[in-house]
Each structure stands twice: as structure tokens, then as C-alpha cells.
Amino acid sequence: MKKAERGASPKQIKPHRYYLLAVH
């Protein structure tokens with residue numbers, strides 16, 4: 001899931017939260 005981490009930018013807060021859920 002490293003690609004998702006790179007795609008998650010600081011500006012993208014909403015997608016970042018979803019990414020955290022996916023990782024969890």
C-alpha cells in the first residue's frame with residue numbers, strides 16, 4: 001500500500017482518512 005501512501009497528499013485529507021481505514 002506504499003503507492004496509496006504516496007498518492008495521499010496533505011491537501012487530500014478526506015482520501016487520507018479512507019486510506020487509514022483501508023490500512024487499519
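Even glycines carry a Cβ here, placed using N, Cα and C.
No substitution from the list is modelled in this structure, which keeps its original residues.
One entry in Swiss-Prot concerns the mutagenesis experiment SER9 to Trp. Its note says: Elevated levels of aspartokinase 2.
The annotation that Swiss-Prot gives for the mutagenesis experiment ALA22 to Gly reads: Elevated levels of aspartokinase 2.
For the mutagenesis of HIS24 to Leu, Swiss-Prot gives this note: Elevated levels of aspartokinase 2. The structure shown keeps the original residue.
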Number of other Cβ atoms within 10 Å of the Cβ of ALA22 (mutagenesis position) across all protein chains: 9
Local backbone state of ALA22 (mutagenesis position), from DSSP in three classes: helix
